[in-house]
Amino acid sequence: MQYVGRALGSVSKTWSSINPATLSGAIDVIVVEHPDGRLSCSPFHVRFGKFQILKPSQKKVQVFINEKLSNMPMKLSDSGEAYFVFEMGDQVTDVPDELLVSPVMSATSSPPQSPETSILEGGTEGEGEGENENKKKEKKVLEEPDFLDINDTGDSGSKNSETTGSLSPTESSTTTPPDSVEERKLVEQRTKNFQQKLNKKLTEIHIPSKLDNNGDLLLDTEGYKPNKNMMHDTDIQLKQLLKDEFGNDSDISSFIKEDKNGNIKIVNPYEHLTDLSPPGTPPTMATSGSVLGLDAMESGSTLNSLSSSPSGSDTEDETSFSKEQSSKSEKTSKKGTAGSGETEKRYIRTIRLTNDQLKCLNLTYGENDLKFSVDHGKAIVTSKLFVWRWDVPIVISDIDGTITKSDALGHVLAMIGKDWTHLGVAKLFSEISRNGYNILYLTARSAGQADSTRSYLRSIEQNGSKLPNGPVILSPDRTMAALRREVILKKPEVFKIACLNDIRSLYFEDSDNEVDTEEKSTPFFAGFGNRITDALSYRTVGIPSSRIFTINTEGEVHMELLELAGYRSSYIHINELVDHFFPPVSLDSVDLRTNTSMVPGSPPNRTLDNFDSEITSGRKTLFRGNQEEKFTDVNFWRDPLVDIDNLSDISNDDSDNIDEDTDVSQQSNISRNRANSVKTAKVTKAPQRNVSGSTNNNEVLAASSDVENASDLVSSHSSSGSTPNKSTMSKGDIGKQIYLELGSPLASPKLRYLDDMDDEDSNYNRTKSRRASSAAATSIDKEFKKLSVSKAGAPTRIVSKINVSNDVHSLGNSDTESRREQSVNETGRNQLPHNSMDDKDLDSRVSDEFDDDEFDEDEFED
């Protein structure tokens, strides 16, 4: 039941991870330190699920490095991808439009109220001081928004009136600001009167004397999204204010319009009316169709010309004040627009950090923890950042099918807690990392499976050995897109080649144009995979074929790209020879094992601040170029190939040499066969004189047939050797004839005199065996005749092996015994001369054979 529960829980988690609405994950980042101390990094691929984001502040992604908040936040796109946003300089012009984005906005509290210097203050101090104060006020307006404080009197009214005038420029007004002291005093008096009337009007409407300005300011360049909770009461009060000021027919929607570009603007619905409208009609907000854009709203103006006086004098004063202020604000607005056009800021999106930005993160050598948080911790994604030195080689390993025994079952069985990894893989990779190599785990899984993949690699333990830590590089695509590329299209090498080339460019930025794989500089030392696509990916980035290992489902490791693919091994056997395949990395040219750091290739202190570029002169380059791979036991000790443009002359010379060799071999074969036939005839003459009877006739016939066959062979060779016809015989026929006559060219050569002795000995042994077999047959027949008995009787003194079975009668009758003895004696007398004659004949015959078969010393010496 435990396995069932684990399986159900894992399936539910996997199904939820496949859902695009909840898919989240981040890919590990690699930072490479160069000899001059410069840092370069791989992309920050961070993906969140499709959360329901209502506020622009929720798009801000906080980045924590080693549990410390960094000062470089990221922004979340609508698709769930996070990216950095940086301001571009004026010198950057050729940037695609799709990379231009709005800045990162966050929920910030409203700016605190602070007293500001009005342009109307200090009027008696002279014109120069007034101009300085005017510039100071303009700078304040551009930097931060201004807010209306109802409790302020006097100066605040002039400030608000200045803001109101700046928002409603008129085209017809061309008056200049007051320069004399009298004009300034007149403007100041009118401002005070306007402020008093405005405060009296707001008090009658029962607007609160103090508004809550502690709400969040939610502004984004992509659009204005107000806070509904804070703006609800204000909308009601604004409607009541418009009703009291402009009548019952006034609607807030009539003041807000949208232009063709989608910008929201405030317009004057009564612009067709004149300024001298009768009392009771809404006053003129702006003339000549003046509009207010979103920039004006963000500048902080929240109030327009809302006052309306029942008396004519007040209306005249207010009208003159509005004209003066509108002319002043028109001049100021033109200056501000020109200045803003020159200093317009543009923001670009990116997923990489520069050298200066990386140095601000306070990184350490080896492994660093990354955490990405959205909306104050509602969604958190974690990953790792590895800082590596430029001179430490990398060993790549696939995960599915390379660490696991199969692609599919590696996912399924790992969910229920069953170990489905190859034996010895943890021990081998641990030894490789101990020798000073960096381990890189590469897989075509999607970024949403990053957490599950890392947890699986950390859980592998075999006989006390675990896999070493290393970056897990996954596909930045979603799960369905990654599965389609790997399962349906069966092209995982498309992602792997692009990813490895990107990592390689971190080490060698100036070698991107190298096309030849043999000449390509690469930081990768070896690669492990389970398919031919993995081998092709590793070979594309410059890994030699002799260091690309492919493992099958049975645990056999072989080198698939080598021409001699008969090499078979395993992780356990490679672990025994790990120092041969992966020699220890030397960090110092004097001492090879002086490094005491736990991080491969890093100094013991593990800090980036203590880097000294002068020590790189004494360091030795650890990357083995592909040129060194040409001088191995497999490649270097081969016979060099002849570099000749035209091979036709060589083919003709080879054909002539073959013909000459054929002629020589034919002549040698003829002479050898002739000598063998002569010696065979000499050997067969000796038994021909002494053999009698039928046996002698057979031997004579056999000897004569051998001589005839030998003579025929000699004649055939002599005829073929005397008149060789090269024109009618092809090269194939010549080679076949050489093979039939000389044997296989791979066989060991034999000396001619040894062949002659072998032939002579074989003929002699053959003749001797025939003679011995015929003599033995004759003697056996005679022995059987000699020992045969016709009648059975009592046992006698002469006992033979054949007569033992007949000695079964009793010995009771002496007469019978005497008779039997007499008959036996008579029979013995009759047979004895005959047997003696046979023995003499046999001895003489054997002696003759021995005399005939003796070696002739003269013949042997010849």
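Cβ atoms are placed via backbone N, Cα and C, with glycine included.
As written in Swiss-Prot, here are the features:
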MUTAGEN   L8 to A  Impairs membrane recruitiment; when associated with A-11 and A-15
MUTAGEN   V11 to A  Impairs membrane recruitiment; when associated with A-8 and A-15
MUTAGEN   W15 to A  Impairs membrane recruitiment; when associated with A-8 and A-11
MUTAGEN   G80 to R  Impairs phosphatidate phosphatase activity
MUTAGEN   D398 to E  Impairs phosphatidate phosphatase activity
MUTAGEN   D400 to E  Impairs phosphatidate phosphatase activity
MUTAGEN   K496 to R  Abolished acetylation by ESA1, leading to decreased diacylglycerol synthesis; when associated with R-801
MUTAGEN   K801 to R  Abolished acetylation by ESA1, leading to decreased diacylglycerol synthesis; when associated with R-496
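Neighbour density at the Cβ, taken as the number of other Cβ atoms within 10 Å, is lowest among the mutagenesis positions D398, D400 for D400. The DSSP secondary structure for K496 (mutagenesis position) is helix. DSSP classifies D400 (mutagenesis position) as coil under the three-state reduction. Of all the Cβ atoms in the protein chains shown, 26 others lie within 10 Å of the Cβ of K496 (mutagenesis position). Cα to Cα, G80 (mutagenesis position) and D398 (mutagenesis position) are separated by 27 Å.
Separating the Cα atoms of K496 (mutagenesis position) and D400 (mutagenesis position) is a whole-number distance of 14 Å. For the recorded site, G80 (mutagenesis position), the DSSP three-state label reads coil.
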